[in-house]
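Novice: I grabbed these lines from Swiss-Prot:
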{"type": "DOMAIN", "residues": "53-91", "note": "domain 'LRRNT'"}
{"type": "MUTAGEN", "residues": "Lys76 to Ala", "note": "Strongly reduces Wnt inhibitory function"}
{"type": "MUTAGEN", "residues": "Phe97 to Thr", "note": "Strongly reduces Wnt inhibitory function"}
{"type": "MUTAGEN", "residues": "Asn124 to Gln", "note": "Impaired trafficking to the cell surface"}
{"type": "MUTAGEN", "residues": "Arg214 to Glu", "note": "Impaired trafficking to the cell surface"}
{"type": "DOMAIN", "residues": "283-346", "note": "domain 'LRRCT'"}
Amino acid sequence: MPGGCSRGPAAGDGRLRLARLALVLLGWVSSSSPTSSASSFSSSAPFLASAVSAQPPLPDQCPALCECSEAARTVKCVNRNLTEVPTDLPAYVRNLFLTGNQLAVLPAGAFARRPPLAELAALNLSGSRLDEVRAGAFEHLPSLRQLDLSHNPLADLSPFAFSGSNASVSAPSPLVELILNHIVPPEDERQNRSFEGMVVAALLAGRALQGLRRLELASNHFLYLPRDVLAQLPSLRHLDLSNNSLVSLTYVSFRNLTHLESLHLEDNALKVLHNGTLAELQGLPHIRVFLDNNPWVCDCHMADMVTWLKETEVVQGKDRLTCAYPEKMRNRVLLELNSADLDCDPILPPSLQTSYVFLGIVLALIGAIFLLVLYLNRKGIKKWMHNIRDACRDHMEGYHYRYEINADPRLTNLSSNSDV
């Protein structure tokens, strides 16, 4: 039945049968002893009623709005607009799906139950509009190995979300897979702090995730990875950083990730991989690297990477890698380039660059002073311009007068006679 509960063999049915059997026996005893039947029933009935009513919640009951399968050890509460984690989850649950809800906040001890959810191994909370995960939210889940928080706008992820409310005394987390794809919140909800830093703090707190084998951080608009972030995750086998905005891996060290098998760096903003990164990747024995759809800049700085690509086998689909810049190299396949193709525009020595910068500053100051002088003397300059204009006008009028006399012979003779 949609949205209903599909339960396995119910322990509650057994208890109900026992209660009915007790009532039948009580009735038989009452009928065999009529004088004491009324008093026996009146004294025993309250006890039986209280015994039945005092039974604790059945450990295999299915929460409202959820679907349960004891055989598969699975509970699904999907797209039910739940605002909190159900409190009556069955103790047998091993796989719990709480996707597509309206949880908003995951408080400390959100999954603490009596009896505890000791078998819960896989927890999926994706797409539940979580914007805050508090310290100790996943405490009391000793078997939790896979956690999916994808597609939640996590504006506030506590540093102790995965390590417990007190990382200094908490045991290592049992998590093996942590999926945090597309958890970046809107810009106006980031509380004026680095989103990358918030996520990394949660990953590294108390060194609780040293057993983590799979980490997915795709589609989070990461611009960089903080220094040594991966050094404290030595058990990683699969790392997904695809579809971010990473421009460089200069400060990221892969040296300690000796078990790393796959590294996804597709769809980032990488321009070149430098020698240090190339050497570390080449030193990992089982690594497969994915580098598709990055804007590679094919200039003289790309020479070492091109040489490495031609020799290594760790890069998957390396024949698909193409240049994005400069314009003359666009869509050229990296494996087809040689050293003659990779050149850089001449670069001025640093000392000469400094001289030109200083000269530009001096000229700018001189120009500013000149404009200030002109502004302060604007009235005098205006008067001087009027005088120049009047002088030019008088000069031109005299010129036109002489020209008219010279052009008319009668005026010329008249002028000569008047001179005589």
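Backbone N, Cα and C define each Cβ position, glycine as well.
If you look at the structure here, what lies around each of the features I listed?
Specialist: A 10 Å cutoff on Cβ-Cβ distances gives Lys76 (mutagenesis position) a total of 17 other Cβ atoms nearby, all chains included.
The C-beta environment of Phe97 (mutagenesis position), restricted to residues of the same chain at least 6 apart in sequence and closer than 8 Å, consists of Thr74, Val75, Lys76, Cys77, Val78, Asn124.
DSSP assigns Arg214 (mutagenesis position) to a strand segment in the three-state reduction. Residue environment of Arg214 (mutagenesis position) contains 18 other Cβ atoms, counted within 10 Å of its Cβ in all protein chains.
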Novice: On the 0 to 100 scale, where does the mean pLDDT of the domain 'LRRCT' (283-346) fall?
Specialist: 94
